[in-house]
Each structure stands twice: as C-alpha cells, then as structure tokens.
Amino acid sequence: MANSTTINGYNSGLDIKNIVSTLVAAEKAPKEAQLKRLESDTTAKFTGIGQLKSAISDLQTILKELNKPELFQKRSASTSDEKFATATATKDALPGIYKLEVTQLASVSKVATASFADGYKTTSGGTLTIKQGADDAGVTVNVAAGATLAEVRDSLNAQLKDKGITANIVNNPGDGTSRLVFTGKDSGAGKDVFVQGSSGLENFNIGSVGADGKLTLSQLDGTSSSSSGYITQAKNAKFSIDGLTLESPTNTVDKVINGVTFELKTVTDTNKPITISVEQDRGGVKDNIKKFVEAYNKLVGVTSELTGVTKVGDDKAPVVGALVGDSSVRNLLTTMRNEMVQPGQGTDVRMLADMGITTKKDGTLEIDDKKLDKVLKDKFESVSALFTGDTGLMKRLDDKLTPYTQTGGVLQQRLDGLQDTIKSVDTQREALNRRVEQLQDRLLKQFTAMDQLIGQLNQTSGRMAQALSSLPGLVKKS
C-alpha cells in the first residue's frame with residue numbers, strides 16, 4: 001500500500017485518500033451486497049430445512065409407535081370405585097367384567113410383650129429368638145446382662161433388619177411402664193411374630209408352646225400389664241370374584257384373573273360389590289392417534305410457514321418463506337395426502353375419515369372425538385388393521401418420509417449443498433477483500449504518481465515563465 005505521506009495531493013490539491021476510498025467502496029459495494037444476500041438466503045434455507053427435518057422426524061416417531069401391534073394388544077383395567085380397589089392389566093388379559101366384593105384386607109402381624117417397669121434392665125444375659133410364623137427357623141439375638149429395654153430394642157433391630165421385622169418401645173405415661181412392640185414384614189395367615197426368650201428372659205415371650213409343641217398366639221389384653229400377644233393378627237385378604245370366595249396373603253392380587261392385578265384398598269359395603277372392567281386399551285391408542293394428528297399438523301404448519309408469502313400491509317414488502325418455490329417440500333405434502341386417502345385392506349375402517357379424522361381447508365387434520373371413540377369401542381380390531389403391518393397406513397406414510405430423512409437422503413443432500421454455499425461465500429468474501437486491497441494500492445499509486453507529475457509540470461512551467469521574462473525586447477505589461 002502507498003505511503004500515508006503521499007495520500008493527500010500536495011501538488012494537485014486533491015483529497016486522494018477520500019477519492020480512492022470512494023472508488024474502492026463503489027467497486028466493493030455491489031459484490032458485498034450480493035454476498036450478503038446469498039449468505040442470508042442460504043442461512044435461512046439451512047435453518048428452514050433443519051426445522052422441516054425435525055418436524056418430519058417427530059412425525060416418524062409416532063408413525064412407528066402406531067405401527068406396533070403390541071400397542072393394540074395392550075389391555076386396560078379399571079374399577080367402578082377406586083376407594084375400594086384399583087386394577088391394572090397386561091396384554092394377556094381377556095376383556096371382561098367382574099364383580100368384586102372385599103370382606104377382609106390382608107394384614108401384617110403386630111405383637112407386644114408384657115409390660116416392663118420404668119428403668120428396667122435384664123437380670124441375666126441370654127438369647128431372644130424371633131420367628132415370623134410358627135414354622136419359621138427364626139433369628140436369634142444375643143442380649144447382655146444389665147441391658148436396658150432401649151439397648152435390647154437396638155440389638156433386635158440390628159439383627160432383624162434383613163428379615164424386615166422392626167421393634168419399637170411404647171411407653172404408658174399413666175404408670176411409667178413400657179412394652180416392646182414388634183411389627184412383621186409379610187402379611188397373610190400364619191405370618192404372626194413370635195418371641196421366645198431363654199432362661200431369665202422369659203418376660204420377653206410372645207406366644208406360648210402348646211401341648212403338641214407348636215407355638216400359639218393369643219390376643220393382647222391391653223388392661224393387663226402381664227399380658228402379651230397380638231395387637232393385629234397376620235391375616236389373609238378375603239374377597240369374592242363373581243360370587244367365588246377367595247383368599248390372598250397380600251392385598252395385591254395377581255393370579256386370580258389371568259393378566260389382571262388388583263390392589264385391595266378397603267372392605268366393600270355388604271352386598272355391594274364393585275365392578276372390575278378389562279378391555280382393550282382404547283385410551284392409550286387414542287392418545288397416540290392424537291399425537292399423530294398433532295405431529296402431522298405441526299409438519300403442515302412448518303411447511304406452510306417455510307413456503308408461504310404473507311402480506312404485512314400495503315406499504316410493506318410481504319414476508320417470504322425461506323423455501324418458497326421449493327418443489328421437494330410441495331412433493332412431500334402431496335405424497336402424504338395422497339397416501340392418507342388410499343383405502344386400506346379392511347372392511348369397516350379403510351381410511352382416516354372412517355374413524356373421524358378429516359382434512360380441513362388449511363391442510364391440517366381434525367378429530368371428531370365422538371366418532372373416534374365409537375369406532376375404537378365398536379371396531380377396535382379394524383383400527384389396528386388400518387394402522388399396523390407392512391401394508392398398514394403408518395408403514396406406508398413412514399416409507400414416504402424415509403427418503404427425506406435417511407442418511408444421505410433428500411434433506412441431508414440439501415443441507416450439505418447449502419453448507420457448501422455458505423463456505424463458498426466465505427471464500428468469495430476473502431477473495432473480494434484481496435481484490436479490493438489490491439485495487440486500493442493501485443489507485444493510491446496512480447494518484448500519487450499523477451500528483452507528482454503535476455508537481456513536475458508546475459516546476460517546468462515556472463522555469464519557462466522565468467526564462468521568457470528575461471528575453472531581450474520582452475516588455476512586461478504593467
């Protein structure tokens with residue numbers, strides 16, 4: 001670049017720096033504006049195709065979900081009053097309606113020792129054997145001589161944690177006595193907790209040995225400090241299904257009706273059974289159909305925005321979508337719409353309109369909820385046949401979309417091409433900057449040379465004038 005001392009025209013009087021800057025800017029501006037437009041348009045298209053690809057992928061996800069046969073094989077179970085029981089079902093359950101009456105809930109064992117005086121300590125060491133059920137091998141816990149009731153409790157809980165039995169102290173503020181209370185883990189008849197103390201620790205006993213050598217348990221008499229026994233006895237749940245009397249060791253019943261699990265909550269009113277209903281999971285299918293419609297409508301909305309021209313006022317230029325005139329986008333929607341009106345192989349439900357899904361003027365889908373509910377209730381298998389399988393609607397729609405979203409597909413090729421264009425803009429801008437810099441250097445040199453030439457001409461002119469003035473006979477005019 002020319003030396004800065006030569007930028008202003010000393011001899012010519014010209015502002016060379018400003019002249020060169022103006023000429024360079026005039027040369028650069030059109031190309032720079034062209035590159036900016038190209039970069040802006042390309043970036044908008046790149047973003048638009050990314051949005052389109054995302055919308056298509058979302059739609060494909062729900063298409064694949066609706067094409068899964070297991071979606072239509074699912075079963076749902078419900079009860080007429082969840083205050084008394086709740087129910088769930090697997091695909092193995094057969095549709096049906098059952099009457100359930102609950103007369104007794106399953107319960108875990110809760111037992112208590114006789115009362116211990118305030119400040120009690122064991123007089124001798126020994127062992128306590130705790131069993132859950134008379135036939136249980138039990139857990140033996142060592143108790144040291146002089147142990148407080150709290151220390152005995154802590155030793156018990158440390159040894160019983162794997163068995164799930166817990167020991168707590170309940171104090172009587174009236175007389176200062178305390179009892180050890182044991183709570184079992186497992187519900188069901190025969191799961192009562194028994195405690196047997198070795199010699200010197202018999203006051204911890206809960207349950208007695210009968211004449212046959214078996215343990216028996218009596219109910220605790222809360223008014224007697226010497227009484228031990230059960231507060232709550234371990235019991236089976238008792239209930240009936242359609243009049244058949246049944247029992248379960250837990251309140252979770254899963255082997256009475258194939259594929260159905262129900263959770264008993266409380267005893268039902270006498271002679272007022274509740275209803276358990278097992279049916280196809282119509283709610284789950286409907287939710288997925290709604291997701292399909294939402295995803296399709298999102299795709300329509302995205303394409304409309306990207307390909308539309310929106311007026312914003314008489315005095316303003318319209319808003320033009322990034323993909324206006326893009327044939328691939330138009331072809332995508334046209335292909336989808338054509339596929340959706342092709343009849344399926346079924347007889348009752350052959351297309352979306354048969355189940356209450358129709359196309360609005362703007363190209364989006366809408367659902368007639370009442371019609372859809374009725375079709376799902378009366379023609380569930382026909383809906384499954386329309387949607388699923390290699391020739392089902394969901395697979396056909398997915399096949400139309402795959403060429404656009406697959407690796408190396410239509411949209412990926414477009415994105416790659418646009419990325420190349422963005423890179424080329426950067427390359428062209430670098431080349432333009434180099435040309436402009438070269439032009440600026442050249443113009444500065446040319447204008448500097450011109451200014452120097454003018455200086456030389458001025459000097460020559462001055463010398464000639466001086467020489468002429470000194471010639472003989474030359475008379476100067478006054």
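Indices start at 1 and increase along the chain as displayed.
Placed from the backbone N, Cα and C atoms, the Cβ positions cover glycine too.
Thr166 to Ser appears in Swiss-Prot as a known natural variant, with the remark: In strain: PA103 and CS32. Contacts of Thr166 (variant position) defined by a Cβ separation under 8 A and a same-chain sequence distance of 6+ are given as Asn157, Leu160, Phe182, Thr183, in order along the sequence.
There are 20 other Cβ atoms within 10 Å of the Cβ belonging to Lys235 (variant position). Looking at Swiss-Prot, you'll find the natural variant Lys235 to Arg noted as follows: In strain: PA103.
One natural variant catalogued in Swiss-Prot, Glu430 to Gln, is accompanied by this note: In strain: PA103 and CS32. Counting every protein chain shown, the Cβ of Glu430 (variant position) has 10 other Cβ atoms within 10 Å.
When Cβ atoms from all protein chains are considered, those within 10 Å of Asn433 (variant position) total 12, not counting its own. In Swiss-Prot, a natural variant is listed as Asn433 to Asp, annotated with the note In strain: PA103.
In this structure, Thr166 (variant position) is part of a beta strand by DSSP.
Glu430 (variant position) carries a helical DSSP state (H, G or I). Lys235 (variant position) carries a strand DSSP state (E or B). Recorded residues Glu430 (variant position) and Lys235 (variant position) have their alpha carbons 86 Å apart, per Cα-Cα distance.
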